[in-house]
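Features of the protein shown, as given by Swiss-Prot:
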type	residues	note
MUTAGEN	SER3 to Lys	Important (26-fold) increase in activity on Kv1.1/KCNA1, no change in affinity for V2R
DOMAIN	5-55	domain 'BPTI/Kunitz inhibitor'
MUTAGEN	VAL9 to Ser	21-fold decrease in affinity for human V2R
MUTAGEN	LYS10 to Glu	106-fold decrease in affinity for human V2R
MUTAGEN	PHE17 to Ala	730-fold decrease in affinity for human V2R
MUTAGEN	PHE18 to Ala	53-fold decrease in affinity for human V2R
MUTAGEN	THR34 to Phe	24-fold decrease in affinity for human V2R
MUTAGEN	LYS39 to Ala	8-fold increase in affinity for human V2R, but not for rat V2R. No change in diuresis in rat. The analog is 14-fold more specific for human V2R than for rat V2R
MUTAGEN	ARG44 to Glu	14-fold decrease in affinity for human V2R
Amino acid sequence: RPSFCNLPVKPGPCNGFFSAFYYSQKTNKCHSFTYGGCKGNANRFSTIEKCRRTCVG
């Protein structure tokens, strides 16, 4: 799995409400979170399928 999968979930400082998904190393699963729309990090996916395909394997 790519190293960015191990980054912590980071909603970012902006106030948008965008549905996104991140990989949790602790649970070895993808979870939903609300992305604010700016900054954040690479551990953010638009669909749970993309998250699973990239980080869970």
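These residue numbers are counts, starting from 1, taken along the chain as shown.
Keep in mind that glycine also has a Cβ here, set from the backbone N, Cα and C atoms.
Substituted residues are absent from this model; it holds the original ones throughout.
Where Swiss-Prot records a feature, it is marked here on the structure.
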residue	record	contacts (Cβ under 8 Å, 6+ apart)
SER3	mutagenesis position	none
VAL9	mutagenesis position	TYR22, SER24, HIS31, PHE33, ASN43
LYS10	mutagenesis position	LYS39, GLY40, ASN41, ASN43, ARG44
PHE17	mutagenesis position	THR34, GLY36
PHE18	mutagenesis position	THR34, TYR35, GLY36, GLY37
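Under the DSSP three-state reduction, THR34 (mutagenesis position) is assigned to strand. Note on the mutagenesis positions LYS39, ARG44: the fewest other CB atoms within 10 A surround the CB of LYS39.
Per-residue confidence over the domain 'BPTI/Kunitz inhibitor' (5-55) averages 98 (mean pLDDT, predicted model).
Its own atom aside, the Cβ of THR34 (mutagenesis position) has 12 Cβ atoms within 10 angstroms in the protein chains shown.
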